[in-house]
Amino acid sequence: MDHRELWPYGLRVLVIDDDCSYLSVMEDLLLKCSYKVTTYKNVREAVPFILDNPQIVDLVISDAFFPTEDGLLILQEVTSKFGIPTVIMASSGDTNTVMKYVANGAFDFLLKPVRIEELSNIWQHIFRKQMQDHKNNNMVGNLEKPGHPPSILAMARATPATTRSTATEASLAPLENEVRDDMVNYNGEITDIRDLGKSRLTWTTQLHRQFIAAVNHLGEDKAVPKKILGIMKVKHLTREQVASHLQKYRMQLKKSIPTTSKHGATLSSTALDKTQDHPSRSQYFNQDGCKEIMDYSLPRDDLSSGSECMLEELNDYSSEGFQDFRWDSDKQEYGPCFWNF
């Protein structure tokens with residue numbers, strides 16, 4: 001396959017500018033980026049073309065056409081009917097002008113002369129628009145399923161690294177992270193274990209926080225894997241994985257809390273020091289895992305064979321691998337955190 005058939009090569013861009021000379025310059029620059037270019041010098045001719053052929057236009061770049069409002073006309077027509085990302089360009093761009101176009105739906109505002117580096121990255125606007133549409137329609141899980149067109153991310157990943165431009169390669173990584181962020185709900189919680197993008201489960205800081213929140217909610221006597229799993233509500237996370245994590249969590253607590261109180265609860269030396277300084281303060285892990293443990297243990301019952309699950313070979317359960325959040329009530333800052341079990 002010709003590498004120019006791979007995305008973002010072949011991106012279909014419609015350019016509108018009443019300055020014929022600059023329209024030719026823009027066409028040359030876009031062709032150098034391996035985009036397919038259609039040009040119009042009149043907005044009122046371009047709009048009917050877009051309305052008749054929305055499927056062959058990926059992005060519109062339009063001059064602002066000062067002092068008329070033609071730029072706003074095409075912006076409103078295109079965005080309201082088809083949601084095609086539109087970029088406005090102009091020779092000058094005061095704050096009020098930029099705000100006017102952005103408020104009316106412009107994805108970007110470019111100052112003339114437009115640099116080729118800016119044009120080589122305009123595909124990001126299409127990418128973000130596609131991801132936002134899927135997010136709004138709750139279709140993130142269907143991006144790669146049969147019956148749906150391949151997502152832009154999939155096409156970008158399919159492009160061999162040797163054929164990607166430097167700008168494309170550099171900009172793809174943060175956008176992949178953007179996609180991953182879209183697969184977490186608005187509260188920042190993980191809702192599907194597959195969204196971690198790992199072939200085997202890794203207990204990330206956020207996933208562990210949700211685990212701790214569930215344990216604290218249930219209390220010492222009722223914190224068993226099945227109930228923890230029910231509260232966490234993470235798709236494809238299994239009871240065995242929770243059981244294994246709970247078991248190793250308890251084992252690590254024993255290692256990190258060697259001193260025994262007269263009531264039978266185990267306290268770390270640090271926790272004891274803090275207790276002496278603030279005898280009325282209760283120390284425990286909150287949902288962010290941000291406090292030390294005091295008078296807290298987990299039940300031994302209902303631990304299944306999950307201790308043999310895949311987490312064991314993937315993660316490190318040594319004392320070096322487990323560091324809890326340290327909460328300084330005076331400084332109000334977090335220390336390091338590695339939840340490697």
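Please read every residue number as a count from 1 along the shown chain.
From the backbone N, Cα and C atoms, a Cβ is placed for every residue, glycine too.
Per-residue confidence over the domain 'Response regulatory' (12-127) averages 85 (mean pLDDT, predicted model). Sequence annotations record features per position, and here Swiss-Prot assigns domain 'Response regulatory' to 12-127 based on sequence analysis.
What Swiss-Prot records for 195-254 is domain 'HTH myb-type'. Per DSSP, the domain 'HTH myb-type' (195-254) is made up of 40 helix, 1 strand, 19 coil.
Here Swiss-Prot notes a natural variant, Gly219 to Arg, with the remark: In strain: cv. Taichung 65; strong reduction of DNA-binding activity.
The local packing around Gly219 (variant position), expressed as other Cβ atoms within 10 Å of its Cβ over all shown chains, amounts to 9. Mapped onto DSSP helix, strand and coil, the domain 'Response regulatory' (12-127) counts 57 helix, 24 strand, 35 coil.
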